[in-house]
Each structure stands twice: as C-alpha cells, then as structure tokens.
Amino acid sequence: MSKVKTRVYCCGGTGMDIGVNLQWHPDLVFIDTCDKNVTADHDLERVFLTEGTRGAGKNRRYMLPIIRPQVPGFLERYPAGDFNIVVFGLGGGSGSTIGPVIVSELAKAGESVAVVCMSGIEATEVLQNDIDTLKTLEGIAAATNTPVVINHIENVNGVPYTELDKEAIFNIHALINLTSQKHVRLDKLDIDNWINFTKKHNQIQPQLCQLHISNNRQEATSVPEPIAIASLFADASREVAFGTPFVRTVGISDVSDPDLLADQLHFVINSIGVASLFGSLTKQKQELEAAQVRYQQRNAIIDIDDNRTDDGFVV
C-alpha cells in the first residue's frame, strides 16, 4: 500500500486541543494517555489511548517507560507518511514523552519529520519539562544522526491558549500544504533534502533546529543563519532568492487551490535560534524559583501540649 503524503500525529493534551481543528485533513490522528482531553468534536475513529494509563500528571519520568513500548503498535496502526508532522506540548507529561518517542522512531526509520510544539510557562515543573523535552529532542538528533526540526509556538503570559492554538493551526496547515506534492517544481525529494539537510551537507552537525514559518519575505529574511529554506509562491514572477542557506527549494502553487493560505509562504530552518529559546525558558524558571525561595514556612498549629493520637487526630 502506498504511503499517505502527509501524516499528522497529535499527542497529549496540546495535540488533542490543536488537532481537533484540523480534522479536515484525512491523515491526522490522535494519541493520549487518558480520555479527559477527548471532546464530542473529536473523531473517535482517529483517537488512540495508551493502555494502563490515566494521564501523566506532568510526570515525564513516570510516563516514558509505560508509553515507549506502545508507540510501535500505534505506528503500525497509523504508518508514517512521505512527510510527518508531530504535534505536542513541551511542558506536560503525556505529549512531551509520546511526541519525542514518535519522532525518535520515525528518525530511526529514515522518515522525514517536523515537530510543531508549544512551551508551557505556568509553573516551575512545567518549565522544567520544557527544558528536559528540548534536551531530549537534541539527544534524539545526536542518537539518530538526523536534525530534529521544531516549529515552536512561544507561550506568553496573558495570551490565551486559544490564540496560541491559532498560530499552531496555521503553521500545521502550511506544512500540510508544503508537503502535499501538488506544487510545480517541488517534488518529494526536494522536501526530504530540505528537512534532512545533513544528508547532502554532512559538514553540518545534526542537532535540534528551529523552523520559522512566514507569509512575508522580509520577515523570513530576518531569520539569522538560515540552513535550509523552502518557499511557495502563487505567482512565479515574485520569486526572489534571499538569505545564505545550504539548501533552497521552491514550489509554485496553483492560485485556484482551496488550500492556498497566502500568495507566498517561507519555511526557514536554523539552529542558532534554539539557544535563545532554551535560554528564555531557563531564565523564566529561575525567576519563578527566585520568587518561591522567599516563601515562608509557617509554624505548625499543633503543639506539644495537644492530645494527639498516633494517626494524627487531636481529641
């Protein structure tokens, strides 16, 4: 059986929330550790719940050995596509383990894959998960000798998750469009060599990289030290080369395509931006810890004169 063109794997609570808005794509599926993120809007035929789990409680260390052996069966049920998008949150306990395990399995199998992920900033344990998940993705890149490319949705205090989800939905839609194999001049190997740029340029160290998606050439041009660029143009006469990438590929879209999101789209991969992302999350965690260290431990309201039983009752 031939592969689907673009498979989308939506993992954990973040993946469930984002993916429910993209079910128009026939090759999108969900995986989570409990049913608490499943709503009436989810197509249950696409939902895979891991066995022996009732959520993760943001505990990645607890969850990893439970879900790791279940992912191969999930991938057998929903095989990889020519291109694969893995969607998850960095800061939880389910998606941040399921997602990287899927990425690792796909990378080991030589599949093309990109990640769309969102950080969490609401607690120190969440920020620590963000940090550890990024480190995990860097580790997967080193272990598989393949770059791991993430489109990161930045979580900002005061911005509702619904707004962040909109950015993720647009970016996933854009990636589905890019990898649809329906653009003039853009074939499957062009996409493979763009996302797996170290195949042809082995002087570049495989590591965690960041994918910047924009419908504005000026904005795309501002991405520092671009390694690989893919662009879509609805009007071939507007094609303009920019940046200093190792890899550049271009597709010309059909203006009548209902999936046309903009007259141009640019997908720029670099690695230098990961350092600032990692630094920002680390700084936010340190700021929370600095505030928490000033918390006061109150004195106990029980004292030695209370008539207290061995099991804690005061009578």
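Using the three backbone atoms N, Cα and C, a Cβ is placed for every residue, glycine included.
As given in Swiss-Prot:
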type    : residues                          : note
BINDING : GLY13, THR14, GLY93, SER94, GLY95 : GTP binding site
MUTAGEN : ASP190 to Ala                     : Complete loss of ability to position viral DNA and capsids in the middle of the host cell
Those same-chain residues, other than GLY13, THR14, GLY93, SER94, GLY95, found with Cβ within 8 Å of the centroid of the GTP-site Cβ atoms are CYS11, GLY12, GLY15, ASP32, THR33, ASN37, ALA56, PHE88, GLY89, GLY92, SER96, ILE98
Return the single residue from the binding-site residues list (GLY13, GLY93, GLY95) that has the minimum number of other CB atoms within 10 Å. GLY13
Which whole-number value in Å describes the distance between the Cα atoms of ASP190 (mutagenesis position) and GLY93 (GTP binding site)? 35
In Å, how long is the longest CA to CA span across GLY13, THR14, GLY93, SER94, GLY95, which the record gives as the GTP binders? 11
